[in-house]
Amino acid sequence: MFARIVSRRAATGLFAGASSQCKMADRQVHTPLAKVQRHKYTNNENILVDHVEKVDPEVFDIMKNEKKRQRRGLELIASENFTSKAVMDALGSAMCNKYSEGYPGARYYGGNEFIDQMELLCQKRALEVFGLDPAKWGVNVQPLSGSPANFAVYTAIVGSNGRIMGLDLPDGGHLTHGFFTPARKVSATSEFFQSLPYKVDPTTGLIDYDKLEQNAMLFRPKAIIAGVSCYARHLDYERFRKIATKAGAYLMSDMAHISGLVAAGLIPSPFEYSDVVTTTTHKSLRGPRGALIFYRKGVRSTNAKGVDTLYDLEEKINSAVFPGLQGGPHNHTIAGIAVALRQCLSEDFVQYGEQVLKNAKTLAERMKKHGYALATGGTDNHLLLVDLRPIGVEGARAEHVLDLAHIACNKNTCPGDVSALRPGGIRLGTPALTSRGFQEQDFEKVGDFIHEGVQIAKKYNAEAGKTLKDFKSFTETNEPFKKDVADLAKRVEEFSTKFEIPGNETF
């Protein structure tokens, strides 16, 4: 009895203490944040319905300045594009208000009737654009971007600490294909999966498929990745398929850069030979910033006795995306992707793709005319890699000077580069300017501007210091350099502003 009384008293004291603590916590939660400065919105306006120019002039000015930068400059980053006004309308629609964890017909929230309709429509269009049979292919349209899409695939088909093989980053691959250095595991894909990169032939710059096959038979990866971020030639998907089958691996194709050209039917498609295909939606596909994962359905293989082995990718990949890596999808992005996919089905989109390829070849020839070496000698797609090592200019220095002259590109490693931190070239792409209406004769002029910028970098290279930091400091203070760049920038702006940019007029 005494024990029970003590126990009750102890419990009473415990609850009393807990109650006291809760009251203290409650008081703390409601204590005003003394250091937060708040502003009062004007009485005659509505913060929820007014234009961003009124609600937040500071943000509006930044957006407006970015629009001006895009308009006055030459956008040559191969992974960028200008999406349409219709896609932007979808991104700014009421679809951004809804939470919808799960998949159509199986959501964790109510009120998803039209969200389901939009996601199913997006899936339908994604399959139509690439000519895929819904009985043989499925697609997940929820990945937030390309990197998590690739990670979801590895999670689904490779598993923790499983083995993957992708093209090495310095040779034209992507971070998400398993990149690491001797010093550290740079990408999470090399942290959670075992990665063995394959390489290009340092002489030709072309993928060494024989060496890839040899290493795949030794390494026995669960997935081989046929994908690039800076490789100007077509991939041999049939050869990839044979190697993957021989090694007992899935073939995953990452067509993020080239999916728009595949959609237009202008370059080889990975679908005939792949088990899984991923893509972003904002590069040559010209949509919003999102991603798609396509996966095989039906029969994977048949043994000598006629027994079929079926694909089981649908549930694995969908589960890896949600709930594995993501929560609620971005429904406004899915709406924007659906709009972009409808545009892919137009004749106008095919004409755009054809012009992208013509412009890339024109730019390649113009750069060669100016004496520059190109990795692989040219291009079959939307990009080219200019090797600046023969003229003694690092890619980062060329990128910096071109940026000052309103020409946006990116430094990039070239085959044979010793360090990814000091790349020897610059990558150039044609989709963005093609979307602005640039044609072959315009890209000849673009090539001339690039040449001028690189020559300015070369002219001042020796006196500008040994490090990139020294070089940038020099460009901020040296008056002859600043005069040369200002002259080029003025002519670039005069040329570029003749062309319109899709989207909203001012921001």
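These residue numbers are counts, starting from 1, taken along the chain as shown.
Cβ coordinates are placed from backbone N, Cα and C, and glycine is handled just like the others.
Keep in mind the model shows the original residues, not the substituted ones.
The structure displayed is predicted, hence computed values, not measured ones.
For Ala86 to Val, Swiss-Prot lists a mutagenesis experiment annotated as follows: In t1473; causes recessive maternal effect lethal (Mel) phenotype where homozygotes are viable but offspring display an embryonic lethal phenotype; when associated with F-169. Here Swiss-Prot notes a mutagenesis experiment, Arg107 to Gln, with the remark: In t1597; causes recessive maternal effect lethal (Mel) phenotype where homozygotes are viable but offspring display an embryonic lethal phenotype. Among the sequence features in Swiss-Prot, the mutagenesis site Arg125 to Lys is noted as follows: In t1555; causes recessive maternal effect lethal (Mel) phenotype where homozygotes are viable but offspring display an embryonic lethal phenotype. Listed in Swiss-Prot is the mutagenesis experiment Ala126 to Val, annotated as follows: In t1666; causes recessive maternal effect lethal (Mel) phenotype where homozygotes are viable but offspring display an embryonic lethal phenotype. Here the residue is the original one, while Swiss-Prot reports the published mutagenesis Ala149 to Val with the comment In s2518; causes recessive maternal effect lethal (Mel) phenotype where homozygotes are viable but offspring display an embryonic lethal phenotype. Per Swiss-Prot, mutagenesis Gly172 to Glu is noted as: In t1665; causes recessive maternal effect lethal (Mel) phenotype where homozygotes are viable but offspring display an embryonic lethal phenotype. Listed in Swiss-Prot is the mutagenesis experiment Ser274 to Phe, annotated as follows: In t1520; causes recessive maternal effect lethal (Mel) phenotype where homozygotes are viable but offspring display an embryonic lethal phenotype. In Swiss-Prot, the entry for mutagenesis His282 to Tyr states: In t1607; causes recessive maternal effect lethal (Mel) phenotype where homozygotes are viable but offspring display an embryonic lethal phenotype. The structure shown retains the original residue. Quoted from Swiss-Prot for the published mutagenesis Ala291 to Thr: In t1616; causes recessive maternal effect lethal (Mel) phenotype where homozygotes are viable but offspring display an embryonic lethal phenotype. For the mutagenesis result Gly395 to Arg, the note given in Swiss-Prot is In t1576; causes recessive maternal effect lethal (Mel) phenotype where homozygotes are viable but offspring display an embryonic lethal phenotype.
Taking the C-alpha positions, the distance from Ser274 (mutagenesis position) to Ala149 (mutagenesis position) comes to 16 Å. Between the alpha carbons (Cα) of Gly395 (mutagenesis position) and Ala149 (mutagenesis position) lies a span of roughly 29 Å. The mutagenesis positions near His282 (mutagenesis position), taking a 10 angstroms Cα-Cα threshold over the set Ala86, Arg107, Ala126, Gly172, amount to none. Distance from the CA of Gly172 (mutagenesis position) to the CA of Ala126 (mutagenesis position) is 27 Å. Cα-Cα distance from Ala149 (mutagenesis position) to Ala291 (mutagenesis position): 7 Å (rounded to the nearest whole number). The sparsest Cβ neighbourhood within 10 Å, among the listed mutagenesis positions (Ala86, Ala126, Ala149, Ala291), is found at Ala86. Considering only the mutagenesis positions Ala86, Arg107, Arg125, Gly172, the residue whose Cα is spatially closest to the Cα of Ala291 (mutagenesis position) is Arg125. Around the Cβ of Gly395 (mutagenesis position), the number of neighbouring Cβ atoms within 10 Å comes to 26.
Arg125 (mutagenesis position) sits 22 Å from Arg107 (mutagenesis position), taking the Cα positions as reference. Around Gly172 (mutagenesis position), the same-chain residues at least 6 positions away in sequence with a Cβ under 8 Å from its Cβ are Val200, Val228, Ser229, Cys230, Tyr231, Ala375, Leu385, Pro415. Secondary structure at Ala86 (mutagenesis position), as computed by DSSP, is helix. When the mutagenesis positions Arg107, Arg125, His282 are compared by the number of other C-beta atoms lying within 10 angstroms of their own C-beta, Arg107 comes out lowest. Residue density at Ser274 (mutagenesis position): 23 other Cβ atoms are found within 10 A of its Cβ, drawing on all protein chains shown.
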